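See below for the structure under consideration.
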Amino acid sequence: MSLLSIITIGLAGLGGLVNGQRDLSVELGVASNFAILAKAGISSVPDSAILGDIGVSPAAATYITGFGLTQDSSTTYATSPQVTGLIYAADYSTPTPNYLAAAVANAETAYNQAAGFVDPDFLELGAGELRDQTLVPGLYKWTSSVSVPTDLTFEGNGDATWVFQIAGGLSLADGVAFTLAGGANSTNIAFQVGDDVTVGKGAHFEGVLLAKRFVTLQTGSSLNGRVLSQTEVALQKATVNSPFVPAPEVVQKRSNARQWL
């Protein structure tokens, strides 16, 4: 084999790497505009605090409870003292239904993309119990549920990516904290979870939750990232901070939906 052939094969083997690391980026599409997006409903035990937009589809606005909604005169969105952002529902006026349908479809595509990565770097780590771990970038896979009884650290540079494929549920114990180190970015950490997700009282979560089922953020818990659920999301005096906070002119463009569809 010639030296050129060896070099060519070596370069081909680097495909999909970012700064020498495997690229596991998950594309959220229009769903990236939301702090919380759910198909069946979003509830709050007041007062919760959400930085970013929230939306439900195909559910109607009556399935957004505990927020004290005030609908805008355009009837395309609503507001709430608990939400620094806009609130969308499938029964609001055009073009909101199409905007939400696109976001939900993109969230489902992202879930499937995350579930579709192969050749995990870590399989059944800790037999489903993550205790006092520092997690390096890579693909993690479990065929059952995962519990987190103690703090976790995600260590990697700003381009590093993590994907966690969890066939069962995910639960964080009360007071557990996810910590980022080395420049790690919460938008590059994706959890694809096939069953219910529970973030315990006072616990802190970092990353994007791609959840097949119910997500509960218990009293005093917080999440830096996004919650994209294919069923419902329940907040109990919880905090969600999204990396995307629209400027006023972007809000207006999004209301018109021309920018997104």
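The count begins at 1 with the first shown residue.
Cβ coordinates are placed from backbone N, Cα and C, and glycine is handled just like the others.
Where a substitution is noted, the model still shows the residue that was there originally.
What Swiss-Prot says about this one:
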- Ser43 to Tyr: Has 35% thermal hysteresis (TH) activity of that of the wild-type (MUTAGEN)
- Ala49 to Tyr: Has 89% thermal hysteresis (TH) activity of that of the wild-type (MUTAGEN)
- Thr65 to Tyr: Has 28% thermal hysteresis (TH) activity of that of the wild-type (MUTAGEN)
- Ser147 to Tyr: Has 62% thermal hysteresis (TH) activity of that of the wild-type. Loss of TH activity; when associated with Y-234 (MUTAGEN)
- Ser171 to Tyr: Has 67% thermal hysteresis (TH) activity of that of the wild-type (MUTAGEN)
- Thr198 to Tyr: Has 50% thermal hysteresis (TH) activity of that of the wild-type (MUTAGEN)
- Thr216 to Tyr: Has 59% thermal hysteresis (TH) activity of that of the wild-type (MUTAGEN)
- Ser222 to Tyr: Has 64% thermal hysteresis (TH) activity of that of the wild-type (MUTAGEN)
- Ala234 to Tyr: Has 47% thermal hysteresis (TH) activity of that of the wild-type. Loss of TH activity; when associated with Y-147 (MUTAGEN)
- Thr239 to Tyr: No effect on thermal hysteresis (TH) activity (MUTAGEN)
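Distribution of Swiss-Prot features across the structure.
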residue : record               : DSSP (3 states)
Ser43   : mutagenesis position : strand
Ala49   : mutagenesis position : strand
Thr65   : mutagenesis position : strand
Ser147  : mutagenesis position : strand
Ser171  : mutagenesis position : strand
Thr198  : mutagenesis position : strand
Thr216  : mutagenesis position : strand
Ser222  : mutagenesis position : strand
Ala234  : mutagenesis position : strand
Thr239  : mutagenesis position : strand
From Ser147, Thr198, Ser222, Ala234 (mutagenesis positions), the ones whose CA sits within 10 A of Thr216 (mutagenesis position) are Thr198, Ala234
In this structure, the one of the mutagenesis positions Ser43, Thr65, Ser171, Ser222 whose CB has the fewest other CB atoms within 10 Å is Thr65
One of the mutagenesis positions Ser43, Ala49, Thr65, Thr198, Ala234 has its Cα closest to the Cα of Ser222 (mutagenesis position), namely Ala49
Candidates Ser43, Ala49, Thr65, Ala234, Thr239 (mutagenesis positions) passing the 10 Å Cα cutoff around Ser147 (mutagenesis position) are none
Sequence-ordered, the mutagenesis positions among Ser43, Thr65, Ser171, Thr239 whose CA is within 10 A of the CA of Ala49 (mutagenesis position) come to Thr239
Per the 10 Å Cα distance test against Thr198 (mutagenesis position), the mutagenesis positions Thr65, Ser171, Thr239 reduce to Ser171
